[in-house]
Amino acid sequence: MGEAVEVMFGNGFPEIHKATSPTQTLHSNQQDCHWYEETIDDDLKWSFALNSVLHQGTSEYQDIALLDTKRFGKVLVIDGKMQSAERDEFIYHECLIHPALLFHPNPKTVFIMGGGEGSAAREILKHTTIEKVVMCDIDQEVVDFCRRFLTVNSDAFCNKKLELVIKDAKAELEKREEKFDIIVGDLADPVEGGPCYQLYTKSFYQNILKPKLSPNGIFVTQAGPAGIFTHKEVFTSIYNTMKQVFKYVKAYTAHVPSFADTWGWVMASDHEFDVEVDEMDRRIEERVNGELMYLNAPSFVSAATLNKTISLALEKETEVYSEENARFIHGHGVAYRHI
């Protein structure tokens with residue numbers, strides 16, 4: 001068996017190596033493995049056996065890697081944090097995209113902040129009501145290598161309804177005159193020195209994002225880990241921040257195996273957006289092309305039924321996310337090395 005060995009970049013992003021010794025080989029003909037280790041906290045790491053490293057480097061904005069893992073297939077890693085895995089990304093992306101679109105009476109236009117791998121756009125474009133999707137990602141390099149290697153999303157990138165913009169989502173959303181039925185935050189986790197944390201702040205939600213929502217418009221964002229031990233990292237503060245800006249806010253969670261944790265999303269609007277279970281399933285049947293692999297009405301009801309610990313934490317949270325008072329996931333972005 002191989003041993004996971006890290007050689008760390010200056011900002012803590014691990015380079016993957018292979019180490020061997022006679023005691024690590026169970027059989028004389030067994031191949032040693034490369035392993036990737038993700039640091040979850042100072043005293044906790046997850047390890048993933050690799051087939052190969054498809055891409056690894058540093059763009060202008062973030063450290064990026066695309067790994068071919070034995071268990072989860074191709075995996076996108078940004079600033080040392082797994083963002084998406086081929087085998088189970090459908091859980092994350094179906095939960096991120098479909099509830100908001102199904103709760104809206106007739107969604108036609110969507111703006112995606114981030115989403116460079118193309119999976120969010122793929123799910124949105126399954127909806128027959130959609131006329132236009134703007135996907136705005138800051139990092140051309142991420143988009144380019146995802147288009148090359150994540151072929152499952154090739155149809156989305158070629159769809160005439162998709163407008164791809166390489167730019168800071170905050171600046172792009174601010175300059176646009178149109179309004180959108182749905183705005184999606186498919187952003188990397190907020191890490192210190194990363195490019196995304198400003199897009200989780202109250203000032204951004206209130207002054208830039210909310211004015212770009214059409215009547216009945218819904219905003220939904222990924223909100224980080226939401227497990228028993230991890231929900232206070234950013235999940236509860238993102239939820240509370242959105243409560244300061246929107247009249248109706250709903251949090252929901254699901255377990256994502258490749259993240260080794262429960263994940264959280266938060267949806268918000270100034271217009272009530274709940275629908276009955278039967279109506280939600282009816283809309284899936286009428287509006288969505290193809291079969292969803294994870295989400296149906298009962299599974300969403302389950303996702304939005306939070307356990308006592310998480311419910312109380314959301315209720316008691318007082319922190320409001322701001323540039324001066326930001327919470328971060330463990331780790332550092334590219335800009336941190338220049339601080």
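Just so you know, glycine gets a Cβ as well, placed from its N, Cα and C.
Residues as originally present; substitutions not included.
Quoted from Swiss-Prot, the note attached to the natural variant His17 to Leu states: In strain: cv. Bus-1, cv. Ci-0, cv. Cvi-0, cv. Edi-0, cv. Kas-1 and cv. Ost-0.
If you look up Swiss-Prot, you'll see 33-270 marked as domain 'PABS'.
Around Ala169 (S-adenosyl 3-(methylsulfanyl)propylamine binding site), the same-chain residues six or more apart in sequence whose CB sits under 8 Å from its CB are Met113, Gly114, Cys136, Asp137, Ile138, Leu187, Leu199, listed in sequence order. A helical conformation is recorded for Ala169 (S-adenosyl 3-(methylsulfanyl)propylamine binding site) in the three-state DSSP classification. Among the features that Swiss-Prot reports, S-adenosyl 3-(methylsulfanyl)propylamine binding site is placed at Gln62, Glu117, Asp137, Asp168, Ala169, with the record citing similarity to another entry.
Under the heading of natural variants, Swiss-Prot lists Asp63 to Asn and annotates it as follows: In strain: cv. Pog-0.
Under a cutoff of 8 A between CB atoms, and with a sequence separation of 6+ in the same chain, the neighbours of Glu123 (mutagenesis position) are His93, Glu94, Leu96, Ile97, His98. Here the residue is the original one, but Swiss-Prot notes a mutagenesis experiment at this spot, Glu123 to Lys: In acl5-1; loss of function.
Per Swiss-Prot, active site, proton acceptor is recorded for Asp186. DSSP assigns Asp186 (active site, proton acceptor) to a strand segment in the three-state reduction. Of all the Cβ atoms in the protein chains shown, 26 others lie within 10 Å of the Cβ of Asp186 (active site, proton acceptor).
Around the Cβ of Asn240 (variant position), 21 further Cβ atoms fall within 10 Å across all displayed protein chains. According to Swiss-Prot, the natural variant Asn240 to Ser carries the annotation: In strain: cv. Bl-1.
Within the same chain, the residues at least 6 positions away from Phe259 (variant position) whose Cβ sits under 8 Å from its Cβ are Met82, Tyr92, Pro225, listed in sequence order. What Swiss-Prot says about the natural variant Phe259 to Leu is this: In strain: cv. Edi-0.
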Residue pair Asp63 (variant position), Glu117 (S-adenosyl 3-(methylsulfanyl)propylamine binding site) - Cα distance, angstrom, rounded: 15
By Cα-Cα distance, the member of recorded positions Gln62, Glu117, Asp168, Asn240 nearest Asp186 (active site, proton acceptor): Glu117
Greatest C-beta neighbour count within 10 angstroms, which of the binding-site residues Asp137, Asp168: Asp137
Local confidence of the domain 'PABS' (33-270) - pLDDT mean: 94
Rounded distance in angstrom between the Cα atoms of Gln62 (S-adenosyl 3-(methylsulfanyl)propylamine binding site) and Asn240 (variant position): 28
Span of Gln62, Glu117, Asp137, Asp168, Ala169 around S-adenosyl 3-(methylsulfanyl)propylamine - largest C-alpha separation, Å: 16
